[in-house]
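Below is one structure, written out as structure tokens; the observations come after it.
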Amino acid sequence: MAGDTTITIVGNLTADPELRFTPSGAAVANFTVASTPRIYDRQTGEWKDGEALFLRCNIWREAAENVAESLTRGARVIVSGRLKQRSFETREGEKRTVIEVEVDEIGPSLRYATAKVNKASRSGGFGSGSRPAPAQTSSASGDDPWGSAPASGSFGGGDDEPPF
């Protein structure tokens, strides 16, 4: 990865991510990010849209399942990954080359939105192809030390002195 070209893109998803599975069971999500630069025109005093850049992206394994479950068309995202060149031949026999982003990290942009993040539970390792249901509960569990306030005192004891 030392010679890879890394890129960070901020843009919007042009469609819902497309989730597929390889014959071996590895998940892959494909999606396109549209990034449009904004240019300030000093003569008119207005912001104008520049030419949009559309980049095809792919992400693998558990992260692919998380992307497909979490992100939808129009979502503003921040993508970090590596540019990859791929050549293929069309059904008509024409050779084509595309540049894609192999995504390392992705998340929603919080500049104009809010998000609630739930940690995904791991149950089956890489390539399991199963999507565990998120464990959400509205009441505090007895096993969760952060789920409720301390029983007494500000430091868990009965006095007002810190324990150190």
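A Cβ is built for glycine as well, from the same backbone N, Cα and C atoms used for every other residue.
If you look for the noted substitutions, you won't find them, since the model keeps the original residues.
Taken from Swiss-Prot, the feature domain 'SSB' covers 1-110, and the record attributes it to sequence analysis. Here the residue is the original one, but Swiss-Prot notes a mutagenesis experiment at this spot, Asn12 to Ser: 2-fold increase of stimulation of DnaB helicase activity; when associated with L-132. Experimental mutagenesis is annotated in Swiss-Prot for Phe21 to Leu, with the remark: No longer stimulates DnaB helicase activity. Among the mutagenesis experiments that Swiss-Prot reports, Pro132 to Leu is described with the note: 2-fold increase of stimulation of DnaB helicase activity; when associated with S-12.
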Worksheet entry | Cβ-Cβ neighbours of Asn12 (mutagenesis position) (radius 10 Å) | 16
Worksheet item: Can you tell me the mean pLDDT for the domain 'SSB' (1-110)?
Response: 94
Discussion item. From the DSSP assignment alone, can you count helix, strand and coil residues within the domain 'SSB' (1-110)?
Written reply: 10 helix, 66 strand, 34 coil
Response to the item:
Cα of Phe21 (mutagenesis position) to Cα of Asn12 (mutagenesis position), in Å and rounded, measures 24
Worksheet item: 10 Å Cβ neighbour count around Phe21 (mutagenesis position)?
Response: 13
